[in-house]
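*Asks:* A single structure is presented below for examination.
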Amino acid sequence: MGKPERKVRERINSSSSYFLRCFGVSRKIHSDKPIVDAGQEIQKTKKKTRTRWFSRPTKFRSKEEITPTSIYKSEKQKLTFEDDKQNLFRVIRHVTDRKNVATSGYKTVDHETKEKDTNEQRDINPEPLSFLGYDDKFYERVSTDGKLDPTNIVGSGSKPKEIREKSSRVRKRSRVSKLDPVIGISIIMLTLMIMLTWGRLCAILCTSTWCYIFPRLKEAATAVAVVNRKRSGSGKGEEGSFQGDLDLNSVAYKKKVVLEGFLVRQHRVSM
């Protein structure tokens, strides 16, 4: 009876050992153990393997949760996040300080230019940063320590006056171009008014000279001619008049001729 019992034990132990080896568990075979049924031993091995199989990953998970590396990583992340916050606050402070400085300098320049020309400053409405020539270099590069680069600060706002002069020239040209047609129309209207007024004056003067001055001048010329004839006459007539005073076409001469005719007739009748 001893030999078959040993064979049965060896078969059961070998099968259980192979089954357990599939799950990575080894077991030594002891020949002195009591005989156990195959079904009961398989159930025991399954229970053992289940407990061992599920016990190991739980331990591994608990170890992973308690490892110091994850805590160190979380602390590092917190520190980097805080450092980023501090750097951002520094950058914002420096940028705002630089903006305040730029606006203060712009105000001083504007105060000087307002005393020179107030009208130009009223018309100009520039943007705060683009007018001063602060391009992307104005937002200077910030180092890891939070300091500003002096090169970008020096060369950022060096040409505000030139830009201001150019803008004022452009404004003046636009105004002149808008006023050109108005000025031309006003000049044309003035010339027409002057021509009309002078034309009326010229017409009045011409008519007055033709109707009033010319006859007066003619009468004066005839009087002068009569005086000259009297002075140049050689003798007097019968009635004490100069021969040069006779005017055949005059009314006095005609009356004289008629009277003389009547006298001659009366003299003949009386004879």
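From the backbone N, Cα and C atoms, a Cβ is placed for every residue, glycine too.
Don't look for the substitutions in this one, it keeps the originals.
Pasting the relevant annotations from Swiss-Prot:
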VARIANT   N13 to Y  In strain: cv. Cnt-1, cv. Ema-1 and cv. Tac-0
VARIANT   E41 to V  In strain: cv. Can-0
VARIANT   T144 to I  In strain: cv. Cnt-1, cv. Ema-1 and cv. Tac-0
VARIANT   V269 to L  In strain: cv. Bla-10, cv. Bl-0, cv. Can-0, cv. Cvi-0, cv. Ka-0, cv. Kas-1, cv. No-0, cv. Pa-1, cv. Per-1, cv. Sei-0, cv. Sorbo, cv. Su-0 and cv. Yo-0
VARIANT   M271 to T  In strain: cv. Cvi-0
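Describe each of these features in terms of where it is and what it packs against.
*Replies:* Taking the Cβ of V269 (variant position) as centre and 10 Å as the limit, one finds 6 other Cβ atoms among all the protein chains shown. Annotation note: V269 (variant position) sits in a helical segment as assigned by DSSP.
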